[in-house]
Amino acid sequence: MSESSARTEMKISLPENLVAELDGVAMREKRSRNELISQAVRAYVSERTTRHNRDLMRRGYMEMAKINLNISSEAHFAECEAETTVERLVSGG
């Protein structure tokens with residue numbers, strides 16, 4: 001969303017000490033409270049989205065690990081069976 005996009009006005013309540021800190025940052029950076037709060041909310045939403053996506057990926061990797069273990073176990077069984085068959089055929093049994 002760009003800065004020129006439509007806006008919605010909101011009323012929020014913040015602790016006085018947080019407002020004082022916000023005003024100090026706004027003064028030092030020569031920016032408005034609105035700009036700083038918008039930036040903070042964007043950063044928060046972005047961080048939450050990143051964290052959510054990482055959690056989804058972690059779960060996906062865990063599910064794939066189980067699937068891969070099953071496939072590996074099946075392949076191991078097939079390899080052992082093939083080895084036994086080859087040994088039997090080579091020995092003439």
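Any Cβ shown, glycine's included, is placed from N, Cα and C.
Nope, none of those substitutions made it into this model, it's the original residues.
Listed features, source Swiss-Prot:
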MUTAGEN   TYR61 to Ala  No longer prevents EndoA toxicity upon coexpression in E.coli, due to loss of EndoA-EndoAI interaction
MUTAGEN   MET64 to Ala  Still prevents EndoA toxicity upon coexpression in E.coli
MUTAGEN   ASN68 to Ala  Still prevents EndoA toxicity upon coexpression in E.coli
MUTAGEN   SER72 to Ala  Still prevents EndoA toxicity upon coexpression in E.coli
Rounded to the nearest Å - Cα separation of MET64 (mutagenesis position) and SER72 (mutagenesis position): 12
Same-chain residues at least 6 apart in sequence whose Cβ lies under 8 Å from ASN68 (mutagenesis position): none
Rounded to the nearest Å - Cα separation of TYR61 (mutagenesis position) and SER72 (mutagenesis position): 16
Cβ neighbour count (within 10 Å, all chains shown) around SER72 (mutagenesis position): 10
